[in-house]
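Quick notes on the structure that follows.
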Amino acid sequence: MAAEQDPEARAAARPLLTDLYQATMALGYWRAGRARDAAEFELFFRRCPFGGAFALAAGLRDCVRFLRAFRLRDADVQFLASVLPPDTDPAFFEHLRALDCSEVTVRALPEGSLAFPGVPLLQVSGPLLVVQLLETPLLCLVSYASLVATNAARLRLIAGPEKRLLEMGLRRAQGPDGGLTASTYSYLGGFDSSSNVLAGQLRGVPVAGTLAHSFVTSFSGSEVPPDPMLAPAAGEGPGVDLAAKAQVWLEQVCAHLGLGVQEPHPGERAAFVAYALAFPRAFQGLLDTYSVWRSGLPNFLAVALALGELGYRAVGVRLDSGDLLQQAQEIRKVFRAAAAQFQVPWLESVLIVVSNNIDEEALARLAQEGSEVNVIGIGTSVVTCPQQPSLGGVYKLVAVGGQPRMKLTEDPEKQTLPGSKAAFRLLGSDGSPLMDMLQLAEEPVPQAGQELRVWPPGAQEPCTVRPAQVEPLLRLCLQQGQLCEPLPSLAESRALAQLSLSRLSPEHRRLRSPAQYQVVLSERLQALVNSLCAGQSP
């Protein structure tokens, strides 16, 4: 399979984004004559993140891009030669130069699907040496993407469907790649937009942003714009000096608010006028550079009303400090009173945007009934996942040469499930998930209405379940290196995530002390586990 041009260049994973022991194992396999043994690995996690009962599968598109472009360049091989033993057979490095993923097959949970412990997010099969080399980069691509998508989904559940969520954590992210990944998968998880321009260009994430305090403080009030005139929104009639018009309105606003006309900061007003001249149809004011009540709010109202006289409507205001909930409620009261006073009904519904180190607890307060907040900007708490910085994904060998393999350990949680498997979601009559079931790939596909004997984790006896619907979970994504079907767009995966979460029961969806979702084994898979634990051959 020829290497494909990577449209995102350095933003993508590369073959040497890996741990050295993958290369040392590759040499060991090659030296043992096992490089081309047929093998299968599964990528999964053992516990749902953040103490919850669900995760979202993400990162598949990045994995596909990586696999289709996988080739070791001469420089890669030369570097490996420099860190492997100097007496390594040169034929091994020639073997590396010829590697690609043309014999690799991948089955996967679609991006945006609900994922649960032990259920593979990816099944990767192909020559042993190649699929071993894929372990670290695939974990890197899937684990953080799934973690941040799940984190974003939790924040969306707290915010509810009406609040707009803006991801604005690029400057807080763990490096450029972390920032791009966070912006991409916070959108998949339910955020509405991102401040990250590169995520918009490369991934199609809707972008949003206005102005910072530096823009406001850069103005003193003495500046004269080169063209202070603004034409009416309808395009007819002479232009108007917006700064002069805002000054006229300021006197009326200050009288209405009981302020002296000298109290609002002139530099802040000049900044608002400059921004309004640049964005007359998208004017927003940042209110808390000096004083929300004595400066930011009256200056915003003066400029907004001047724009309104020309047929434009201000979009919103932003708060970045203080008691955000209380300020938003008070600002909304001012907007309603000003709308009535100046007979501009649209002013009542101007958006109120808030930001300032918002975490789950603060978000719950801002989302409560009676909050007047419309848009919530979240940075650090979404991109860094402070409650749990790692998903804990693993990539484990389950079969070699068609024979099952199992990791046996004294820690039952770290035992792996052997063999090539199929995964199914068992659904109730209302379409809500009841449990996921893993079975051996060669077993018959379970049918809706069929009574199934299954083994819950750690159970001493099987139980029975009769699903109303059965949903296969793993889709054939790559077969012998070829894409089997077009991947969904990011927006489509986002829609799937929202639909999947809406179908999950409230007991499993709640964020504190949720009911744990069961992943069960078929009788044949449980029997295989028991035989291998007893030291018997499969």
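The backbone N, Cα and C atoms fix where each Cβ goes, and this holds for glycine too.
Residues or ranges marked as nicotinate binding site in Swiss-Prot (evidence: similarity to another entry): TYR21, THR210, ARG318. Counted within 10 Å of its Cβ, the other Cβ atoms near TYR21 (mutagenesis position) come to 12, all protein chains included.
In this view, THR380 (5-phospho-alpha-D-ribose 1-diphosphate binding site) is surrounded by 16 other Cβ atoms within 10 Å of its Cβ, with every protein chain counted. Residues or ranges marked as 5-phospho-alpha-D-ribose 1-diphosphate binding site in Swiss-Prot: THR380.
Cβ neighbours within 10 Å of ASP19 (mutagenesis position), excluding its own Cβ and spanning all shown chains: 13. Following the DSSP three-state reduction, the secondary structure of ASP19 (mutagenesis position) is coil. The mutagenesis experiment ASP19 to Ala is recorded by Swiss-Prot, whose note states: Complete loss of activity.
Quoted from Swiss-Prot, the note on mutagenesis experiment TYR21 to Ala is: Partial loss of activity in the presence of ATP, complete loss in the absence of ATP.
Looking at Swiss-Prot, the entry for mutagenesis of GLY169 to Ala says: Partial loss of activity. Under DSSP, GLY169 (mutagenesis position) is assigned to coil, being neither helix nor strand in the three-state scheme. GLY169 (mutagenesis position) has a Cβ environment of 24 other Cβ atoms inside 10 Å.
In the three-state DSSP scheme, GLY209 (mutagenesis position) falls into the coil class. Annotation of the published mutagenesis GLY209 to Ala in Swiss-Prot: Partial loss of activity; the original residue is retained in the structure shown.
In Swiss-Prot, the entry for mutagenesis HIS213 to Ala states: Partial loss of activity. The structure shown retains the original residue. A sphere of 10 angstroms centred on the C-beta of HIS213 (mutagenesis position) encloses 14 other C-beta atoms.
DSSP gives ARG318 (mutagenesis position) a strand state. For ARG318 to Ala, Swiss-Prot lists a mutagenesis experiment annotated as follows: Partial loss of activity in the presence of ATP, almost complete loss in the absence of ATP.
Quoting Swiss-Prot on the mutagenesis of ASN357 to Ala: Small loss of activity. Cβ-based neighbour count (10 Å, all protein chains) for ASN357 (mutagenesis position) stands at 12.
Here the Cβ of GLY379 (mutagenesis position) has 21 other Cβ atoms within 10 Å, regardless of which shown protein chain they belong to. In the three-state DSSP scheme, GLY379 (mutagenesis position) is classed as coil. Where Swiss-Prot documents GLY379 to Ala as a mutagenesis experiment, the accompanying text is: Complete loss of activity.
When the alpha carbons of GLY209 (mutagenesis position) and ARG318 (mutagenesis position) are compared, the span between them is 11 angstrom. Largest CA to CA distance in the nicotinate binding set (TYR21, THR210, ARG318): 50 Å, whole number. Here the candidates are the mutagenesis positions HIS213, ARG318, ASN357. The one whose C-alpha lies nearest to that of ASP19 (mutagenesis position) is ASN357. Counting Cβ atoms from all protein chains shown, THR210 (nicotinate binding site) has 18 others lying within 10 Å of its own Cβ. Put simply, of the recorded positions TYR21, GLY169, HIS213, ASN357, THR380, the one whose Cα is nearest the Cα of ARG318 (mutagenesis position) is HIS213.
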